[in-house]
Every structure is written in structure tokens, then in C-alpha cells.
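Q: Sharing a structure with you now.
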Amino acid sequence: MFKSLTIKSNKVKPREENDENKQDPDPSNQPQQSTRQGENKSENKSLQTKMTPVTFEESHAKMQDKISEKNSLRDLTTNPNHQHPTESKGAMSEQKEMETGKEGLVSPKSKPLGVPVINEYADAQLHNLVRRMRQRTMLYKKKLAEGDISSPEASPQTAKPTAVPSTQESNAKLKEEHYYHILCFKFQKMPLTEYLKRFRLPGSIDSYTDRLYLLWLLLVTIAYNWNCWLIPLRLVFPYQTPDNTHYWFITDITCDIIYLCDMLLIQPRLQFIKGGDIMVDSNELKRHYRSSTKFQLDVASVMPFDVFYLFFGFNPVFRMNRILKYTSFFEFNHHLESIMDKAYIYRVIRTTGYLLYTLHINACIYYWASDYEGIGSTKWVYNGEGNKYLRCYYWAVRTLITIGGLPEPQTSFEIVFQLLNFFSGVFVFSSLIGQMQDVIGAATANQNNFRISMDHTISYMNTYSIPKNVQNRVRTWYEYTWDSQRMLDESDLLCTLPVTMQLALTVDVNLSIISKVELFKGCDTQMIYDMLLRLKSTVYLPGDFVCKKGEIGKEMYIIKQGEVQVLGGSDGAQVLVTLKAGAVFGEISLLAGRGGNRRTANVIAHGFANLLTLDKKTLQEILVHYPDSEKLLMKKASVLLKKKAPATETTPPRKGLAFLFPPKQETPKIFKALLGGTGKAGLTRLLKLKREQTIQKTSENSEEGGGKRREYEDKEREPSEKILDSSECRANCIIAEEMPQSIRRAALPRGTTRQSLIISMAPSAEAGEEVLTIEVKEKAKQ
């Protein structure tokens, strides 16, 4: 222990001596250490010259740090076995440089002579801990300088880069690549892939609303009609020759391609309804199409019987199966009629086409029969002159329509053929004529109903001898109503539709008009929809009164078409304002109370006006289900009524010094009734009666007093009573003269000052008046 103390005392020596005692066992490192020691000496000298003066506490703390560093360095030199195996010579040299740098901050004169060690083991452990921490710090510093350090914790896995930026960059590059310049202008050319995306077929097709599908059906219908009309023609008439066979073949191949595309690409994508749900799944759509009869007919219509051309020649009979694709033709007719405004026109054209096609087939059969019998062999067959098709078609028209005038058949074949032709002609022609009648009748059904209604009305007016001017106005109303809306009552049309469809139609037609009404802004949307369903359309002729001044208002009017004029003025003929389409009037009458729902002006139709009306009863039925909207409407109605109320009369301006005196307030009505119209005299009389009642009450309470006191009071009151009686008599006379006959009976008689009075008021027979009644209560006899 003593040796350790003597060793520690050696640390008081200067830095240079201590460094000389430390020598590296490796002689090769001695020159390096000497050079470093020289550098440390020069640094210490420079630091000592530049050191600023410090306090005693700061110098003492620095000395303590230096002593601990010296102890750790002593352990390293005396116990080389405790050195960390991973420590390098470079780290030791850097540590020495740091220690020498710290020594330079303290002058040798300020170093303490020695510090006693209390516990050698604890001191050694602390020095060992400090040494290891410094070694580790130096190691990490070195790795940080080299850039090889990494966190001891596992770093999180980096997410895979998304392909969105790359695709966006690629799209931007593609767009830049497809720009081309012409002169000083820059144009963009869309790439081929963008064009192809436009023609990509959707996963499912709605056959009821998709117009592109309707165009496709038109193409399929054209191909179908080509086969229906020209296959029989080419089969019978000699119009297909070896010279033009390639043209017919190209057209046939085109029609077959259309058939195949429809069967493989379009039909398997058509949506259908299953259990009320619209099916859009591709597998389900394909399964449904393959299990339908339409698929079987489509497959039969594209069967490649054309291969028999190789064995039997180019004969159109092998293409007869193309006529089996009739389902697409009828589907096209159905969808086209559903989107046309006047579908009956197309129905007439289609029925006419059926008739022409029947005549076409009959003409082909007649030419085949003539060829079978021999052209020109008899008078009945075709003689071979003129255009073959036109002559045969003419014969078919005269035969089917049973016009007659044709040559008589000669052979049995001709007779049987003609009989069958007559029977089929009568059947086909009658059915087509009947169908044509149905089409035309359905197209004119509404007009027929209008004519029937108008005829019944005119018959009624003639029966009761209605004036001619009224009849003319009724006829005008019928004609204008039919010309404007093609029906007499719109509700008859809407009543056949469900409520949701009615609401959809009325919202599109009338919602923009009803939303302009200030009274209904802020109300429940569902309440507005219910109102739209209850609106009624009414047509007014020029000069008709929509409403008159003073009548009870029960309806609100919305101008749908036309104009109306509001009349007023002294004579009631001055046009105050002209209301046009979209204007609303009469809305206050729907919610006003008694006395506030009368019309304030005359409103007439300037021309033909179509108005939407909503009556008060209907609105009340609607508001039962919407209490919040009802409260809001009541508030708005009260505000609108106040705005439209007539302004109160303004008092004339005061002149002179009259503004210094406030205006005299009006006497309340109750006081006027009590006074009975006598003014101040009546008020004096009432006060006197009140005073007498109080005196009478006090006299009754003081009955215990002696009779002498009563006699004395009676004697004193006699002269006063005489004065009162005389004054009351004069007052009563004045009141009787001023009061009307109905109130004069209520005057009090004389000599009732000591009795109790009962004053009451009752309504008079005249409006706005009340009668004051005063009853005298008789005193009970003792």
C-alpha cells in the first residue's frame, strides 16, 4: 500500500518527465512517440500562453479530472494485461493526445502534491470502468469517421416501391413522344393503344338503355334482311351468274362475320334479370345465353353448310339457314319503338314491309312454277317477256289482293297452285289489313277520345240552349288544350304509372317552378315532392278571370305557360303588373286565417294561360305529416301578411310649439263603457257612489253605537242629503239626456245612497258596444 502511495506521488512531476518514463516495448515506435511528445510540448506551450485566468473552483475541478486521467494511465502502464484486446495503437496515441491537450489547460504550478486513496479496490474498478468507456468511445468515433457504423437494432424492411410513379412517368413520356410539329404549331397524336381502349367491349351490356347496342342490332338486321330478301331471289331467278359470283360471295361472308360477332361477342354480354336482380357477372351471362333458345337459333343460323359448294356448286339453297336469326330482327323492332316519339309511324312502315315481303315470296314462287311448267308454255305462266321480277311481282299483287283479270289456269298443277295462292292471299292480306287498322287506331286513339268528349259537351250545351258566345269559348278551350298538350287531363296519363315514376316526371317538369315560391323555401324536400304530385293543370282562355277581388281564396296558382294581369285602381281596370311564366300568386290564401284569405285584386288571363293549382285542403292534408314545415310556413305567412298589410295613417306634422306637449292619449274602452258616454260628469258620479258605498260599510260595522249618535248623525246628514239629492237630480237629468235609449234604463234612481250597489257589464245588441248595469241590493229587514 505504501508503494502505491509513493507511485501516486510521482504523478506530481511534470508531463515531460512522466512521458519519458513511458516507453513502448517495441523500439520501432520510439521515434513516433518522441515526435508526438515534441508536438504535445509545443501545444502545451501555446495553450499556456493563450490561457485565460480562471477561478479557484474551475482550476480545482480540472485538476481532479487530470488526476483521474493520470491514475487510469498509470494502470495501463503498470498492468498491461488489463488492456482491451481490440484496442489499437492508433487509439492509444489519440488517447495520449487528448490527455496532453487537457494538461495544457492547467499550469504546473497549480497541480496538487497528492491525493490519498481510501479504497484501492474501488479505485481500481472505477479506473477500469473509465478506461473501457473511453476505449469504446474511441472505437465508435473511429467507425463514425470511416462511415461503417450501423445501428445495433434491426432496421425495418423497406417497402417495395410502388409502380404508380413509374407508370405516370411512362404515360408522360408516351404523351411527349406522340407530339408532332407542323410549321409553328404543335399537335398531339393519340397512340394506337388509346384508340383501341375506346373500342374495348364492356363486361356487361344493358340492352334497354345502351344506344350502341341498338346500332349493332341495326347492323345485324341489315344482314338478316339481305339474306331474307336475296336468298330466295338468287335461288329462283337467274340473277346469279358465274361472272358476278365473287360479289355475292364477298357479301355473304360479310353477313356471316356479323352473325358470328353477334353470337360470340355481343349476346354473351347482355344483362338479364333473375329474381328481381340485374345480373352482370360474365360467367353468369354466358351461362344464361347458352341455355336459351336464342343461342340454339343463332348456332343453327351460322352452320357452315356452305362447304357443300365444293360438291354441288355455288347454290344459294345452302344458305337458307341464315333466315333462322329472326330473334335479333324482332328485338331491334322492339327497342326502336320504345325510343321513338311517334312509334306508330314505324309500325305502319314495318307492316307495309311485311306485305311487300309476302308479295316478294309469292313472286318468287310464281316464277318457280312458271319455270317448272315451262316459260311461255301456257297463258297462265310467265311468258318470258320484259323484266322477270317486275312481271312476276305484278302477278303476285293482283293474285293476293284478289283483283282478278288474270288468265285462267289450264293444267291441274296450275289450278292447285292458284287455289292455294288465293287462300293464302286472303288470309295474309286480311291479317295485314287488320294489323294496319290496329296500328292506325292506336295512333289516333287519344284524338278520338278528344273528339268524343267534345261532341258530348256540344250536345249538352245545345240541349240546355247555352248562349253561342259561351259555346264558342268552350270549343276554343277544347281546341287549345288538345293542340298544346295532346290530352285533356294530364292526371289520366300519370295515374297508370307507379308513384315513383309519377314523382320522377313531376320533378323534372315542375320542380324548377315550385322552388321559386318564397313561401316554400326551407321546407322539407319530401313535402315539396308530395305537393308536386298534387298539382293540377288548368287552362284559362284570354280574358278569363283567374280570381276576383273579395272572393274567398282557396287555391295557389303557378304560371306554367302564358301571362296573367293584375288589375286595380279606382275603376278596377288598371293593369298593375303582368305576371309571366314561373310567377306565383295567391300563396298567402293557403295559410291565412279567417278574414285574411280574401282576394285583394282581380287577376285575368292576358292570353291562353296554363296554370298549376294547389288548393288549401290538399295542402292541409300534406302538412299533417310535416309539423316542422307547418310551423315554418305559418311564420312565413305571418311575415308576408305584415308586409302586404296596408300602412297605418300617419299623424300630420305639428306646427309651432305644439311639439312641446305630448299628444293626448285615447281613453280606454273599458272606461268609456263604465262612463256610459257622459264624460267627466259620469266619472264624478261614479266616484261619489264609491264613496257612499264605503260610508255604508262603516256604518253597518258600527251598529253597536248608541241611538243618540245615530240621531245626531241623521240630523247632520239631512241638509247634506238635500244638497246631494238636488245635485243628483240635476246629474241624472243630464245623463238621461246624453245617454242613448239603450243605456238610459241603467240610470240609478234617487235615494239609493245607503244601499249596496252591484255594477256589471253586458254586451249590447249593437256591434262593438257594451251596457253598464247597476243594481241596488235591498237591505235585509232586521
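In case you wondered, yes, glycine gets a Cβ from its N, Cα and C as well.
If you look up Swiss-Prot, you'll see Gly586, Glu587, Arg599, Thr600 marked as 3',5'-cyclic GMP binding site, on the strength of similarity to another entry. Recorded in Swiss-Prot as a natural variant, Asp262 to Asn carries the remark: In cd; in a German Shorthaired Pointer.
Describe the structural context of these features.
A: According to DSSP, Glu587 (3',5'-cyclic GMP binding site) is assigned to coil rather than to any helix or strand.
Note on Asp262 (variant position): other Cβ atoms within 10 Å of its Cβ, all shown chains, come to 20.
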Q: Beyond the listed site residues Gly586, Glu587, Arg599, Thr600, identify every same-chain residue whose Cβ lies within 8 Å of the center of their Cβ atoms for the 3',5'-cyclic GMP site.
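A: So the extra residues in range turn out to be Cys547, Gly553, Phe585, Ile588, Ser589, Ala601.
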Q: Quick one: Cα separation, Gly586 (3',5'-cyclic GMP binding site) versus Asp262 (variant position), in Å?
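A: One finds 60 Å between the Cα atoms of these residues.
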Q: Sorry to bug you, but what's the C-alpha spacing from Asp262 (variant position) to Glu587 (3',5'-cyclic GMP binding site), rounded to the closest Å?
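A: Answer for this pair: 59 Å between alpha carbons.
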Q: Return the single residue from the binding-site residues list (Gly586, Glu587, Arg599, Thr600) that has the minimum number of other CB atoms within 10 Å.
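A: Output over binding-site residues Gly586, Glu587, Arg599, Thr600: least Cβ neighbours within 10 Å is Thr600.
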Q: Among Gly586, Glu587, Arg599, Thr600, recorded 3',5'-cyclic GMP binders, what is the largest CA to CA distance in Å?
A: 13
